[in-house]
Amino acid sequence: MGARASVLSGGELDKWEKIRLRPGGKKQYKLKHIVWASRELERFAVNPGLLETSEGCRQILGQLQPSLQTGSEELRSLYNTIAVLYCVHQRIDVKDTKEALDKIEEEQNKSKKKAQQAAADTGNNSQVSQNYPIVQNLQGQMVHQAISPRTLNAWVKVVEEKAFSPEVIPMFSALSEGATPQDLNTMLNTVGGHQAAMQMLKETINEEAAEWDRLHPVHAGPIAPGQMREPRGSDIAGTTSTLQEQIGWMTHNPPIPVGEIYKRWIILGLNKIVRMYSPTSILDIRQGPKEPFRDYVDRFYKTLRAEQASQEVKNWMTETLLVQNANPDCKTILKALGPGATLEEMMTACQGVGGPGHKARVLAEAMSQVTNPATIMIQKGNFRNQRKTVKCFNCGKEGHIAKNCRAPRKKGCWKCGKEGHQMKDCTERQANFLREDLAFPQGKAREFSSEQTRANSPTRRELQVWGRDNNSLSEAGADRQGTVSFSFPQITLWQRPLVTIKIGGQLKEALLDTGADDTVLEEMNLPGRWKPKMIGGIGGFIKVRQYDQILIEICGHKAIGTVLVGPTPVNIIGRNLLTQIGCTLNFPISPIETVPVKLKPGMDGPKVKQWPLTEEKIKALVEICTEMEKEGKISKIGPENPYNTPVFAIKKKDSTKWRKLVDFRELNKRTQDFWEVQLGIPHPAGLKQKKSVTVLDVGDAYFSVPLDKDFRKYTAFTIPSINNETPGIRYQYNVLPQGWKGSPAIFQCSMTKILEPFRKQNPDIVIYQYMDDLYVGSDLEIGQHRTKIEELRQHLLRWGFTTPDKKHQKEPPFLWMGYELHPDKWTVQPIVLPEKDSWTVNDIQKLVGKLNWASQIYAGIKVRQLCKLLRGTKALTEVVPLTEEAELELAENREILKEPVHGVYYDPSKDLIAEIQKQGQGQWTYQIYQEPFKNLKTGKYARMKGAHTNDVKQLTEAVQKIATESIVIWGKTPKFKLPIQKETWEAWWTEYWQATWIPEWEFVNTPPLVKLWYQLEKEPIIGAETFYVDGAANRETKLGKAGYVTDRGRQKVVPLTDTTNQKTELQAIHLALQDSGLEVNIVTDSQYALGIIQAQPDKSESELVSQIIEQLIKKEKVYLAWVPAHKGIGGNEQVDGLVSAGIRKVLFLDGIDKAQEEHEKYHSNWRAMASDFNLPPVVAKEIVASCDKCQLKGEAMHGQVDCSPGIWQLDCTHLEGKVILVAVHVASGYIEAEVIPAETGQETAYFLLKLAGRWPVKTVHTDNGSNFTSTTVKAACWWAGIKQEFGIPYNPQSQGVIESMNKELKKIIGQVRDQAEHLKTAVQMAVFIHNFKRKGGIGGYSAGERIVDIIATDIQTKELQKQITKIQNFRVYYRDSRDPVWKGPAKLLWKGEGAVVIQDNSDIKVVPRRKAKIIRDYGKQMAGDDCVASRQDED
């Protein structure tokens, strides 16, 4: 005892006995706990002496910790005791066991981190930087490695395939690891085609950049030598910063990780986009009754990633909703696992529950019961020298019999498996020729269409009679492998294959036995001579009579052969006759799974009437449908199907045959949407050159894939009769119909699954699959290649896909996807342009389509003038006269197409080069090649993305189109050769605001070169005449004026008709350009006009803008400036008076002076001025921009945190050595602030009581400053009934709002400080400005308006809530317009004078007051023990 007590000294023992066993508990540690621990350690063979030191305790803890997971409660108690003892030895103050365990965990984590850091340090000594893509070169400089085409390709593929689903965000994060803003912009520009998403992203980036500028103001004064300037928001976004600057910031000491910051902004934007593209809520994700648990979990987590919630909320969703929304089967299993189950345990437990896998397993179990190996009768002509392998009836193994079996005895009969008797007493002793148990009663062989069995049956074994024709009696040989009719009987082996045969004029039932050599029938008389014979069977040898050349009819097929007659227990048709009729035993692999299809929610199938058809069309349709029905593609239906789609027939091209067409437009509108598996067609320029090539075509592609059984009814159609002689013949599709929107996607999906095993087995063979066209290429010798092709054809045939010889191309040139492929080159299939005297709209559309197709290899093709002919809404048959330009364009294209042109195949080892030439009139042509004059492909670009553009902008768009096209075809971008000089390029892009990615390029001197036709000056031109221009128009009369006044006293006004304000502004600029010299200054107040001209367009769809461009090109120098409504520029007020007379109704000019005066006093933001003085936003913004005190930073955003109306945040800030106590109303951004003498509890409590006297304060949130935690403040809060919260980690009410308001307040104080003598005056002025002179945020109010609105709304909603709870106690019975029956009861939502609003189920309706009866809801009356209902029950 003494030895054990010596573990702790006196002082330590006192500490030990003060520590509680549990947090908040009464029991404390005693000496007995140390005695117990030392005894337990002896039990575990651990030295108890270790307890005397902290190091010994640490060693014991290290030994015990691994066993905690599996150990008993005693072991855990021992660990806890030693942990507390360790803390006492180490003099760590702890109050209870939990605190001691936390301290130990903290120490262990620290030691782990140190070890990891040490390991990382030793590993990283050799590396200078791991920050891809910025690396250190041999000279020690930090250089940038551009983002690779492979990474860009991966990113493009992700976006194209996932379409901004939640997976896009982690993928973007992974691909952009360590990237610079320039790399990130490159990634964004490669997916620039997604306009809506990119616009959302751009807005988010702009918002974040403005917020960055607000929080990081520019330091005044010059930058110190050796220091870098601080990045602005636009620098981080890569718009106004160079690559070198970005590298400098990222590698600076300390670094500014601009790449990571920009990446964070982009991810914020991507989150918004994902939310838009994935609108499904996590609450809507429920597991279907047959959906596998794995698929449900995939959907659940995919939607969870798109949810905008914190990680804690997401964890809660996973723990509760995942189980809650599972189907009943899985939910039962999941609940049994308990609350702490991991996802792995859940998925393992629910594996295979529900879904096709579960179904297949149940089916397999059923089959295993039916198909137990039974006795086998082998019938052979001669059994001599045959040795039978012995097989045990008990365990099923070969080599011993049941009597000698050592395995446990199997219950029941060894023959039939039933209990209650042994095998010797079994009644089922007859020879079983089927090798299956007699599981089903005898029945006739049923006719199944190939399509139905494929679509409906699970994994199956089938006996199939492959019929050719009734007269075919020759032995089946190699000549029979080719064509096979699809209307043969299929006899499944779920029951014995008994069929009716006709022999000697008699009908008999016989068993089809593929294991018997001969045909044996029971006693009967047959004509002709016979000879005696002995045959062996399971029951021994039997004597039979042999008849030769006997005619037998089996399943409608005739055969002549040898028949044996004798005492057989069952009639057997053996292989000697089965081979003649083409019978085979098939083991087909699982059929193509049908893809489940549904209609759009809330829609029903099509019910479109059949229109009348001519007699020849009806006859043709009847013939086609009869044949299709035989093949199982369609089935007849009765009148119970209410759906219908019109059907008609057209003649095939160059043929007398008819083709059936079904007008599925209405069904397509109602069918669910499908995701197209392939986003485009493969291009021959992307093919690698192969030694051997074959092109195959899948025959009747769609008709080989079954349609979902539940969807077939919607494909119903009717063939009418002439003069309605009889009711129409009704059919529905069993397979994918031509013309239905789901057929391409389902077929492609099925085909991909079928080809997958062949692709895996033959990785060296390239298979390009697009719909029913297959391109197969390999580097094998032609003989081996063709063997592989036959294997592929057989593989497809097993799944029911035929590849007709007619379309099997073995020799070049191969016709594929509209292309002509040769061994070493490719081209488009010959194109013949029609010669016509008159052209209809339809003719021109087809012509443009042909030319576009040809342009991918014929360089220089143009279609701009031909497309102009199609502008406007015209009927397809309308004749369009060709313009002179269009005729010339068509003639040029004919010349180009006269000479055949070929493209070559892609060589992965060589670089891609793209060269672009300008053709004029906004048209561009390009060639992509690897070797000069050997084009991979060519193309054209002629798209104008805006009304006004210039060549540089169009060239950029063309480059981006070619780069995207290259990534799709080859997975990388080419090097570009562009007809533009670097100087021209720089002159344009340094001024142009939009950041655009351009890949690597070089100048190539190919006339005509791209140039800028004019440039605007950046500063006013000294000595040039200045024109003040303006225009105005009346909206109602469309009358307007445009004019100018110059600084030299000239003026001019021109009246205009049928015009707009925008046109008059442009007209005024045109007048100034016309009447001015070679150098001119122009001042306008039109942002619209400024925006057009500053982009330096050189072509425009607008005639007026084109005229302005002509004038600009003639000038030597032009300076264009904008002013807000001519403020401060003498001549402009005159011109405004000139053009406004009798035109403008409302002028905002008067408001500008007042707004400027107010801004000089209060420095209001632009929203407040626009609202108070009725100014256009652009004018209000200009006033703010011209103020030297306001243009330093972006303005603050208010009202962005949505919180309860009673919550305030308090904080102290310091300025000029004084303390300012600030309170902010979180929901509105309203501020109360005061300069206090000292930062004490007394002053804070007094301020808090004043605040509570003015506003309803429910909660105050502060930091842990001594003045806020003082008893005085606590007493004040208690008295005023205010709840006090402090800034603890993970508290959702962070101090962020008050911190930003402090900065905002200081900023405003800085703006007005020179207007006040004392700081306390400036503080109150700043509070006034903030609360009443700044608008923005929620509702566009000022903070003062917003707090009043929030409090008033809170009172109203509380009152309204009381009214709602009262009104919900009423129920309404109502009548619809013409229905006399009273409906209801419905819930009363609102009662007005003339009508009531009610909710009936989920529908909300408005019912006139006269058609509604309102009654109070007293609840359901329950039947009591003595009520009439109970008495009736007793009777």
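Glycine is treated like the rest: Cβ placed from N, Cα and C.
None of the noted substitutions appears here; every position holds its original residue.
For Ser9 (mutagenesis position), no same-chain residue that is 6 or more apart in sequence has a Cβ closer than 8 Å to its Cβ. In Swiss-Prot, a mutagenesis experiment is listed as Ser9 to Ala, annotated with the note Loss of ability to fuse with target cell membranes and infect host cell.
Listed in Swiss-Prot is the mutagenesis experiment Ser67 to Ala, annotated as follows: Loss of ability to fuse with target cell membranes and infect host cell. In sequence order, Leu75 are the residues near Ser67 (mutagenesis position), counting only same-chain partners six or more apart with C-beta under 8 A.
Experimental mutagenesis is annotated in Swiss-Prot for Ser72 to Ala, with the remark: Loss of ability to fuse with target cell membranes and infect host cell. In this structure, Ser72 (mutagenesis position) belongs to neither helix nor strand by DSSP; it is coil. A 10 Å cutoff on Cβ-Cβ distances gives Ser72 (mutagenesis position) a total of 9 other Cβ atoms nearby, all chains included.
Along the domain 'Peptidase A2' (508-577), the predicted structure has mean pLDDT 85. The domain 'Peptidase A2' feature in Swiss-Prot is assigned to 508-577; the stated evidence is sequence analysis.
Take the CB of Asp513 (active site, for protease activity) and look out to 10 A: across all protein chains shown you find 25 other CB atoms. In this structure, Asp513 (active site, for protease activity) belongs to neither helix nor strand by DSSP; it is coil. For Asp513, the entry in Swiss-Prot reads active site, for protease activity.
Look at Swiss-Prot and you will find 631-821 tagged as domain 'Reverse transcriptase'.
Among the features that Swiss-Prot reports, domain 'Integrase catalytic' is placed at 1201-1351.
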### Message
Tell me the Cα distance separating Ser72 (mutagenesis position) from Asp513 (active site, for protease activity), rounded to the nearest angstrom.
### Response
66
### Task
Using DSSP with the three-state reduction, classify Ser9 (mutagenesis position) as helix, strand or coil.
coil
### Query
Of the residues in the domain 'Peptidase A2' (508-577), how many are helix, strand and coil by DSSP?
3 helix, 41 strand, 26 coil
### Task
Determine, from DSSP, whether Ser67 (mutagenesis position) sits in helix, strand or coil.
helix
